[in-house]
Amino acid sequence: MSKKLASPLSFLPLYNLLSAVGWSYLLYLVISLYPKVGQPAFFYQTKNVATLVQCGAIIEIINSFLGVVRSPLLTTVAQVSSRLLVVLGIFQLLPNTSGVQSVVYISLLLAWSITEIVRYLYYFFMLVFKNGAPKILILLRYNLFWILYPTGVASELRIIYCALNAAESQYSLLYKRILIAAMLAYIPGFPMLFLHMVAQRKKVMKSLRSSFGKKLI
């Protein structure tokens, strides 16, 4: 039974495509603007764009809650909220901390943007095209995470850690403790997500090898 294809202009494919465009723009800024202005000027010129693009992921929580997608709600909330904490809780509320003004901000944007460009384009192709995503996109989706996931998480943790003292002095001890609790949540959260991707990769690579073998016969 063939899968039901969606129109490119229907909500879910369009959301994925626009999200890919948004992250592509951020990657373009890293490549084109950062070498010209450096840090911390680059952070101040791009933090609002990064916040806006990342906040678009709130729609993923809504989609999961309504059953529009099959992603588990708790997993989606955990993934999105950790990033929202960074863009809203640090970029917007604590913009003068050392983490976001350093090269760590660049490594964060590179890890986030490349990951999301590939992910959203993968979803778009899977929804719209009969043959699904191009093989190169599948390979990128299930191999880049080896480098990009640890890089992104390490960058997030560094940015949060550098904001701890400012969180207490500018807001309250409670806010500092919230940030610490968020950091501790990465201990079970990251291995769980990473191992899930490893398991998914194993299935996908096996399927690709099987498909490639059939074409040779």
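For all residues, glycine too, the Cβ spot is worked out from N, Cα and C.
No substitution from the list is modelled in this structure, which keeps its original residues.
The active site feature in Swiss-Prot is assigned to TYR149 (among others); the stated evidence is a curator's inference. Non-local neighbourhood of TYR149 (mutagenesis position): ALA111, THR115, PHE190, LEU193, PHE194, MET197, each in the same chain, at least six residues away, with C-beta under 8 Å from its C-beta.
The annotation active site is assigned in Swiss-Prot to GLU156 (among others). Counting only residues at least six positions away in the same chain, the Cβ atoms of SER82, ARG83, VAL86, LEU108, TYR186 sit under 8 Å from the Cβ of GLU156 (mutagenesis position). According to its DSSP assignment, GLU156 (mutagenesis position) is helical.
Taking all protein chains in view, 19 other C-beta atoms sit within 10 angstroms of the C-beta of GLU60 (mutagenesis position). Annotation note: GLU60 (mutagenesis position) sits in a helical segment as assigned by DSSP. Recorded in Swiss-Prot as a mutagenesis result, GLU60 to Ala carries the remark: Digitonin sensitive, reduces structural integrity of the protein. Affects the substrate specificity.
Looking at Swiss-Prot, you'll find the mutagenesis GLN79 to Ala noted as follows: Digitonin sensitive, reduces structural integrity of the protein. Look at GLN79 (mutagenesis position): DSSP puts it in a helix.
Of all Cβ atoms in the shown protein chains, 18 besides its own fall within 10 Å of the Cβ of ARG83 (mutagenesis position). While the structure shown retains the original residue, Swiss-Prot records the mutagenesis experiment ARG83 to Ala with this note: Greatly inhibits the fatty acid elongation cycle. Displays normal KM but reduced Vmax values.
For GLU116 (mutagenesis position), other Cβ atoms within 10 Å of its Cβ number 24. Where Swiss-Prot documents GLU116 to Ala as a mutagenesis experiment, the accompanying text is: Exhibits a moderate fatty acid elongation defect.
In sequence order, ARG141 constitute the residues six or more apart from ARG119 (mutagenesis position) in its chain with CB-CB distances below 8 Å. Among the sequence features in Swiss-Prot, the mutagenesis site ARG119 to Ala is noted as follows: Exhibits a moderate fatty acid elongation defect.
Cβ neighbour count for ARG141 (mutagenesis position) (all protein chains, 10 Å cutoff from its Cβ): 20. Quoted from Swiss-Prot, the note on mutagenesis experiment ARG141 to Ala is: Digitonin sensitive, reduces structural integrity of the protein. Greatly inhibits the fatty acid elongation cycle. Displays a higher KM and lower Vmax values.
A mutagenesis experiment is reported in Swiss-Prot for this position, TYR149 to Ala, and the note states: No catalytic activity.
The note that Swiss-Prot attaches to the published mutagenesis GLY152 to Ala is: Greatly inhibits the fatty acid elongation cycle. Displays normal KM but reduced Vmax values. In sequence order, LEU108, ALA111, TRP112, THR115 constitute the residues six or more apart from GLY152 (mutagenesis position) in its chain with CB-CB distances below 8 Å.
In Swiss-Prot, the entry for mutagenesis GLU156 to Ala states: No catalytic activity. The structure shown retains the original residue.
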C-beta crowding around GLN79 (mutagenesis position), within 10 angstroms: 16
